[in-house]
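Asks: Submitted below is the structure of interest, expressed as structure tokens.
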Amino acid sequence: MAEIVLDHVNKSYPDGHTAVRDLNLTIADGEFLILVGPSGCGKTTTLNMIAGLEDISSGELRIAGERVNEKAPKDRDIAMVFQSYALYPHMTVRQNIAFPLTLAKMRKADIAQKVSETAKILDLTNLLDRKPSQLSGGQRQRVAMGRAIVRHPKAFLMDEPLSNLDAKLRVQMRGEIAQLQRRLGTTTVYVTHDQTEAMTLGDRVVVMYGGIAQQIGTPEELYERPANLFVAGFIGSPAMNFFPARLTAIGLTLPFGEVTLAPEVQGVIAAHPKPENVIVGVRPEHIQDAALIDAYQRIRALTFQVKVNLVESLGADKYLYFTTESPAVHSVQLDELAEVEGESALHENQFVARVPAESKVAIGQSVELAFDTARLAVFDADSGANLTIPHRA
């Protein structure tokens, strides 16, 4: 186990492309840290620099307090688990797990003991004499993890290890990986493009885009207090709703009404450089069917009428999709997010509310919705910064 520190780390290529820019990150001993972002954001490059598979252009990487920039991968005492299982097809499960210990010329009795202990942890004991071709996808991934665990390294590096599994198996393996990491207490860096994996697995999450760490925090911090429009739109499913707005002396003007902001929120916004244009973000679960809220909730809610275009029932909840006549919001960060997620401009003015299953709203119906004005976020449309979290000079 070890602390991993990336101190002003940069990665540039001869063609001038910069994959990672000035990354400052301390991964605590025993922490489960997730690197998440769209393709090409720099997350795998970061993992490869920690592993020693990519050279660091500038900055310093320290593992357990020791500078390792110049150390070969084999000398860093870390273990990697890849998207592809990378198992030897001619070897049994036992031989695959034992392989790194065999390379290290460990005594056969010690190898047998460590393989047995690892197989027990991963529930592979009954499969030790099978070949990879006789295993399911989930079992193969557990064998790949076993090969990493058996070495007792300082850290695990995992590069999208669940991508090849079907949806049901991914959920199962997510839980198994989380429990295993807590049990072993080994520092783990995990790369994924799947925000659900990021939010459910990590102690902390690093959202990356354009080679830059957009925000580093707990899953709750990223969801409740996104640093900017990119993080707000990337984290959460369905995504946060964004409405055009204008700041007033006491609050905001939205396409469907006026919002008075609490004095403390006004104070936080005032501490930021004054924006020319603002965008208001509201999570789908904070927009409710007004027929289902009580009198107290109505006091601080803004209500508005919309026509529902689509209703999706998910059992415990329903998603109500609607449009407004207001102009669509535009910002550099939201346009970039739409591009990386392949969203069409046809849906740029579509919004979604998450309501309880007892809502009687039907497709094509006009309905009164309400959102809690205390649960909105205000963003600078130009810089993308969240104006409702304290400004850092």
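Numbers run from 1 along the shown chain.
Every residue gets a Cβ built from N, Cα and C, even glycine.
Here the original residues are kept at every noted site.
The ATP binding site annotation in Swiss-Prot covers Gly37, Pro38, Ser39, Gly40, Cys41, Gly42, Lys43, Thr44 and rests on sequence analysis. As annotated by Swiss-Prot, domain 'ABC transporter' applies to 4-235, with the evidence given as sequence analysis. What Swiss-Prot notes for the published mutagenesis of His193 to Ala is this: Decreased hydrolysis of ATP. No change in KM, but 2-fold reduction in Vmax compared to wild-type.
So that I understand the layout, could you describe where these features sit and how close they are to other parts?
Replies: Using a 10 Å Cβ-Cβ cutoff, Ser39 (ATP binding site) registers 8 neighbours.
Shown in sequence order, Val36, Gly37, Pro38, Ser39, Lys43, Glu160 are the residues of the chain, 6+ apart in sequence, with a C-beta less than 8 angstroms from the C-beta of His193 (mutagenesis position). In the three-state DSSP classification, His193 (mutagenesis position) falls within coil.
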Asks: Among all the protein chains here, how many other CB atoms are within 10 A of the CB of Cys41 (ATP binding site)?
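Replies: A 10 Å sphere around the Cβ of Cys41 (ATP binding site) contains 24 other Cβ atoms.
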Asks: Quick check: in three-state DSSP terms, what is Gly42 (ATP binding site)?
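Replies: Coil, per DSSP.
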Asks: Using Cβ atoms only, which residues of the same chain lie under 8 Å from Gly42 (ATP binding site) while being at least 6 residues apart in sequence?
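Replies: Gly42 (ATP binding site) has long-range Cβ partners Lys11, Ala19, Val20, Arg21, Leu23, Met208, Gly210, Gly211, Ile212.
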